[in-house]
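**Student:** Sharing a structure here in structure tokens format.
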Amino acid sequence: MNSLLIITACLFLIGTVWAKEGYLVNKSTGCKYGCLKLGENEGCDKECKAKNQGGSYGYCYAFACWCEGLPESTPTYPLPNKSCSRK
């Protein structure tokens, strides 16, 4: 029983430490989600925690939304074979 508890705790820690992080990206344009208020940012935090993103925390860094605790399935900037195309 103790072994099972230790294994479960280790797997939890590995998942927490190795969680993905990066800039949120708009899949259709390939651009980062922009922001103006640097540091703690309610808009970035809300976007990062949205169901389709799945992050645990978001803030504004270098005028773009940076997310932590993202699942591997969430794309981050830069997208492969797609550059930011603002029109």
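Yeah, the Cβs are placed from backbone N, Cα and C, and that goes for glycine too.
Quick paste from Swiss-Prot:
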DOMAIN    20-85  domain 'LCN-type CS-alpha/beta'
VARIANT   Ile6 to Met  In CsEv2B and CsEv2D
VARIANT   Lys20 to Arg  In CsEv2B
VARIANT   Gly30 to Ala  In CsEv2D
VARIANT   Lys51 to Glu  In CsEv2C
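Give me the lay of the land around each of these features.
**Tutor:** In three-state terms derived from DSSP, Lys20 (variant position) belongs to an extended strand segment. For Lys20 (variant position), the count of additional Cβ atoms within 10 Å of its Cβ stands at 16 [all protein chains shown].
For Gly30 (variant position), applying a Cβ distance below 8 Å and a minimum sequence separation of six or more within one chain yields Tyr77, Pro78, Leu79, Lys82, Ser83, Cys84, Ser85.
Annotation note: Lys51 (variant position) sits in a coil segment as assigned by DSSP.
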**Student:** Over the domain 'LCN-type CS-alpha/beta' (20-85), what is the model's average pLDDT?
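**Tutor:** Computed over the domain 'LCN-type CS-alpha/beta' (20-85), the mean pLDDT is 96 on the 0 to 100 scale.
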**Student:** Taking the Cβ of Lys51 (variant position) as the centre, how many other Cβ atoms fall within a 10 Å radius?
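**Tutor:** The answer is 5.
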